[in-house]
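What follows is a single structure, written as structure tokens, with notes after it.
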Amino acid sequence: MVYCPYNKEHKMLRKKLQQHILKCRVIYKDTVELMVCPFNSSHLIPEPQFFQHTQSCEDRNIIVHYQTSAPAVLSEDTRHAKIESEENWDDDESVPDYDPQVYCSRANIVREPNGLFPAQRRAFIEQEKRRHFGEDYEEEKKPRKAKARADLRPTPYEHRRPYSRRQ
């Protein structure tokens with residue numbers, strides 16, 4: 001259990017400290033002036049004790065150890081000699097660039113007409129059918145639906161005469 005740096009009566013688990021500090025900082029922003037430790041942001045110290053804390057902070061050892069340790073030395077086993085290549089693919093200009101649209105139009109791939117207007121979509125689908133089934137593909141005409149008998153009968157509202165006032 002740890003205590004809140006703003007109010008010693010607040011006691012909580014260490015994992016809840018950061019969340020609690022954010023709340024207390026808003027509440028006590030005008031009354032208590034605390035400085036944040038450069039090694040651990042959960043350490044909030046009054047200004048007179050700040051210098052002493054930075055000298056004796058337990059999280060300072062991580063930084064000091066990093067600063068005083070010798071840099072890593074690569075052994076000869078891990079160094080690789082530079083390999084020179086005889087060919088450079090960037091210099092070869094005889095090969096055309098890859099174009100995915102051209103590839104898809106030639107390969108046996110089903111493409112989707114995304115982002116097209118309805119008329120363009122119908123033309124695209126028709127073109128794709130011709131591409132997949134060959135040039136001898138004939139467009140199948142969809143038969144129109146015949147009107148049902150119920151559609152041919154007049155509704156009761158069609159035979160009514162316009163409303164006239166009684167006299």
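Numbers run from 1 along the shown chain.
Quick reminder: no glycine exception, Cβ is built from N, Cα and C everywhere.
No noted substitution is present; original residues retained.
Cβ-based neighbour count (10 Å, all protein chains) for CYS4 (mutagenesis position) stands at 17. Experimental mutagenesis is annotated in Swiss-Prot for CYS4 to Ala, with the remark: Decreased transposon silencing but no effect on nuclear localization or interaction with piwi.
What Swiss-Prot lists as Zn(2+) 1 binding site is CYS4, HIS10, HIS20, CYS24. According to DSSP, HIS20 (Zn(2+) 1 binding site) is assigned to a helical segment.
Non-local contacts of CYS24 (mutagenesis position) by the CB criterion (under 8 A, 6+ apart in sequence, same chain) comprise CYS4, PRO5, TYR6, ASN7, HIS10. For CYS24 to Ala, Swiss-Prot lists a mutagenesis experiment annotated as follows: Decreased transposon silencing but no effect on nuclear localization or interaction with piwi.
Every protein chain shown contributes to the tally, and the Cβ of CYS37 (mutagenesis position) ends up with 17 other Cβ atoms within 10 Å. Per Swiss-Prot, mutagenesis CYS37 to Ala is noted as: Decreased transposon silencing but no effect on nuclear localization or interaction with piwi.
Swiss-Prot lists CYS37, HIS43, HIS53, CYS57 with the feature Zn(2+) 2 binding site. Sequence-distant neighbours of HIS53 (Zn(2+) 2 binding site): residues of the same chain at least 6 apart with a C-beta under 8 Å from its C-beta are CYS37, HIS43, ILE45.
Taking a C-beta cut-off of under 8 angstroms and a sequence separation of 6 or more, CYS57 (Zn(2+) 2 binding site) has the following same-chain neighbours: CYS37, PHE39, ASN40, HIS43. Excluding CYS37, HIS43, HIS53, CYS57, which define the Zn(2+) 2 site, the same chain contributes PRO38, PHE39, ASN40, ILE45, PHE50, THR54, ASP59, ARG60 within 8 Å (Cβ to the Cβ centroid), listed in sequence order. Counting only same-chain residues six or more apart in sequence, the Cβ atoms lying under 8 angstroms from the Cβ of HIS20 (Zn(2+) 1 binding site) belong to CYS4, HIS10, MET12. Looking at HIS10, HIS43, the binding-site residues in this record, the fewest other C-beta atoms within 10 angstroms of the C-beta turn up around HIS10.
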